[in-house]
Amino acid sequence: MLQIQVEEKEEDTEESSSEEEEDKLPRRESLRPKRKRTRDVINEDDPEPEPEDEETRKAREKERRRRLRRGAEEEEEIDEEELERLKALLDENRQMIATVKCKPWKMEKKIEVLKEAKKFVSENEGALGKGKGKKWFAFKMMMAKKWAKFLRDFENFKAACVPWENKIKAIESQFGSSVASYFLFLRWMYGVNMVLFVLTFSLIMLPEYLWGLPYGSLPRKTVPRAEEASAANFGVLYDFNGLAQYSVLFYGYYDNKRTIGWLNFRLPLSYFLVGIMCIGYSFLVVLKAMTKNIGDDGGGDDNTFNFSWKVFCSWDYLIGNPETADNKFNSITMNFKEAIIEERAAQVEENIHLIRFLRFLANFFVFLTLGASGYLIFWAVKRSQEFAQQDPDTLGWWEKNEMNMVMSLLGMFCPTLFDLFAELEDYHPLIALKWLLGRIFALLLGNLYVFILALMDEINNKIEEEKLVKANITLWEANMIKAYNESLSGLSGNTTGAPFFVHPADVPRGPCWETMVGQEFVRLTVSDVLTTYVTILIGDFLRACFVRFCNYCWCWDLEYGYPSYTEFDISGNVLALIFNQGMIWMGSFFAPSLPGINILRLHTSMYFQCWAVMCCNVPEARVFKASRSNNFYLGMLLLILFLSTMPVLYMIVSLPPSFDCGPFSGKNRMFEVIGETLEHDFPSWMAKILRQLSNPGLVIAVILVMVLTIYYLNATAKGQKAANLDLKKKMKQQALENKMRNKKMAAARAAAAAGGQ
């Protein structure tokens with residue numbers, strides 16, 4: 001009897017099946033113990049086995065595979081020592097994956113080490129789940145990897161969804177951060193207006209369109225008979241009269257019923273609350289952006305080793321696009337120019353007496369310009385009031401649009417004058433920009449408030465006119481009833497007269513001062529947009545074409561002399577954007593469509609102005625870096641928001657709404673819709689509690705507490721900022737002391753070595 005112990009050598013038939021089973025098991029080959037199996041004892045004298053039938057052979061093959069599978073499972077049992085060693089190796093490789101880009105190695109070595117670490121983790125991470133009690137750990141590791149990948153992909157998705165990011169990066173690389181800050185501000189304003197539009201469209205315009213009474217059902221929703229012939233003309237629609245006036249675009253179209261539609265939607269309440277909500281949201285988002293910028297600004301001075309940081313840390317090694325690399329190169333170059341200009345400006349010696357005289361002269365000219373523009377606005381307002389009393393058919397296009405055109409032209413030419421005056425002052429470019437913005441802001445704010453005062457006079461005239469219209473409507477109704485009764489008296493006894501009916505287009509109506517206010521703001525917005533675009537086409541595009549194609553045959557160099565290419569007017573564009581947004585906040589309560597019109601304006605402005613900057617403008621001769629916190633723009637926006645909402649709140653609280661148009665018709669004041677809702681839709685005890693909470697004494701106390709809290713938080717923030725500055729100074733001083741101590745120790749060691757020799 002010969003016994004043969006055979007070391008396992010997989011045969012062809014067994015090799016394929018065993019490898020298929022092993023591939024399904026994620027394990028590390030090097031950590032799996034070697035295994036040997038002793039086959040059955042083979043006796044050479046035994047007779048050859050009889051041939052098996054098909055069923056017996058299949059049963060034996062199935063049993064063999066079951067034994068192989070069970071053996072593979074037993075083989076996966078790893079002892080505790082090997083398991084701990086594998087965990088340590090996996091943690092080490094994961095740490096290497098996370099920190100390999102920070103290693104001071106060549107790129108080839110980084111890539112090679114990263115590939116090896118990822119391969120090791122992917123091959124051996126599943127081995128931790130083999131054995132009793134380890135599968136839950138493997139599942140957690142797998143889910144952690146999938147969650148990290150999901151977060152990374154989601155961040156990439158959010159970055160890809162940021163609108164106009166590549167356009168703004170290209171502009172920043174060519175023109176610097178100061179010009180790019182305007183487009184970033186424009187994009188932020190686009191997002192704010194998108195939220196305002198969603199609120200007004202979904203809660204005001206859409207419910208009225210779906211559930212309100214259709215056009216022609218009420219006098220407020222019908223074009224008067226005298227205007228029907230010209231209601232659809234382009235000139236009338238461009239002036240937002242005719243069909244545009246009697247639509248959901250303006251305040252007067254909305255019905256004053258408490259509920260509309262099968263959902264019993266409370267439209268007057270929604271209209272009032274959405275108007276207040278838009279104002280509150282605007283304040284909240286501006287203040288939040290300002291606080292975020294303050295947080296991003298850091299705690300103090302951060303200019304230590306400024307040029308060293310720019311030299312060694314500016315390049316992004318993950319860039320793989322040649323165009324992106326060119327933009328990044330230009331951006332780094334522009335950043336160096338900005339930093340060098342900042343450094344030189346801090347070392348320039350100035351003639352203080354000459355500079356003071358020139359600055360006084362510049363401010364004198366600025367005050368003259370502001371006074372002249374104010375007088376011109378006042379004169380235009382007086383003329384517009386005179387034109388309002390005349391027949392509109394006798395007026396020309398300029399006479400109808402004189403007020404809007406004067407304001408647009410002043411906003412276009414006065415910033416250029418202020419820019420010329422700023423050349424006399426010789427401020428640092430960033431400080432000069434702030435002075436220029438402040439002057440243009442004062443100009444536009446004065447123009448806006450003169451416009452509001454003119455509107456207030458017109459509103460008072462409309463309110464007086466309403467009283468006469470009410471009396472006339474009463475007489476008209478009495479005459480109509482009298483005529484109807486007379487027509488019935490002429491009929492025989494058994495004859496029924498026709499029902500009394502008057503078409504809504506024939507009913508007399510009031511002037512509806514709210515719609516008039518909304519129309520004025522919409523017209524001013526549209527005229528401002530058209531003026532801006534025409535200015536870009538004529539002042540930038542045609543000028544650039546003339547300089548580009550006529551420079552070869554001209555007497556002097558047009559590119560470096562007069563007229564040359566234009567520079568991008570940061571101050572004028574920023575103030576125009578802020579001024580326009582102030583008009584949106586002021587007029588959106590009386591024209592719910594105004595945020596949507598402004599979205600179209602901002603959307604087209606982004607593409608149009610980006611094209612104009614890249615094709616028609618040149619970088620500024622005086623390069624400067626924009627502030628890291630954009631709070632100067634936001635501060636002016638917050639001020640214009642406050643000044644814009646004051647007239648609106650005054651109109652809501654003090655002026656009576658029109659009697660025959662708008663959702664608040666029939667009430668003495670617009671805010672009475674809140675009391676009406678409390679009376680009809682809330683329990684009496686809740687209405688009583690809300691009235692007590694609205695007590696002026698309690699409101700004043702809450703406001704005082706809020707003011708004191710804000711003061712305390714502001715003082716705390718200033719103290720923390722001062723503490724951060726002190727800590728930075730101490731750290732710098734400690735670094736200098738350590739440096740001097742190391743130098744002394746090195747000198748002492750050198751002296752000792754020299755003495756020993």
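Yeah, the Cβs are placed from backbone N, Cα and C, and that goes for glycine too.
Keep in mind that this structure shows the original residues, not the substituted ones.
Listed features, source Swiss-Prot:
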- Trp315 to Asp: Disrupts interaction with CIB2 and CIB3 (MUTAGEN)
- Tyr317 to Ala: Disrupts interaction with CIB2 and CIB3 (MUTAGEN)
- Asn321 to Lys: No impact on interaction with CIB2 and CIB3 (MUTAGEN)
- Glu323 to Lys: No impact on interaction with CIB2 and CIB3 (MUTAGEN)
- Lys337 to Gln: No impact on interaction with CIB2 and CIB3 (MUTAGEN)
- Thr416 to Lys: Reduced Ca(2+) permeability. No change in channel conductance (MUTAGEN)
- Asn447 to Cys: Reduced sensory transduction current (MUTAGEN)
- Asp528 to Asn: Reduced Ca(2+) permeability. Reduced channel conductance (MUTAGEN)
- Trp554 to Leu: Reduced Ca(2+) permeability. Reduced channel expression without affecting conductance (MUTAGEN)
- Asp569 to Asn: Reduced Ca(2+) permeability. Reduced channel expression without affecting conductance (MUTAGEN)
- Asp569 to Ala: Reduced single-channel currents (MUTAGEN)
- Met412 to Lys: In BTH; reduced Ca(2+) permeability; no change in channel conductance (VARIANT)
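Shown on the structure are the features that Swiss-Prot records.
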{"residue": "Trp315", "record": "mutagenesis position", "Cβ contacts under 8 Å, 6 or more apart": "Lys328, Ile332"}
{"residue": "Met412", "record": "variant position", "Cβ contacts under 8 Å, 6 or more apart": "Thr531, Thr535, Gly572"}
{"residue": "Thr416", "record": "mutagenesis position", "Cβ contacts under 8 Å, 6 or more apart": "Gly572"}
{"residue": "Asn447", "record": "mutagenesis position", "Cβ contacts under 8 Å, 6 or more apart": "Ser373, Gly374, Ile377, Met407, Leu410, Gly411"}
{"residue": "Asp528", "record": "mutagenesis position", "Cβ contacts under 8 Å, 6 or more apart": "Asn404, Met407, Ser408, Gly411, Ala576, Phe579, Asn580, Met583"}
{"residue": "Trp554", "record": "mutagenesis position", "Cβ contacts under 8 Å, 6 or more apart": "none"}
{"residue": "Asp569", "record": "mutagenesis position", "Cβ contacts under 8 Å, 6 or more apart": "Pro415, Asp419"}
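Of all Cβ atoms in the protein chains displayed, 15 besides its own lie within 10 Å of the Cβ of Lys337 (mutagenesis position). When secondary structure is read from DSSP and collapsed to three states, Trp315 (mutagenesis position) falls in the coil class.
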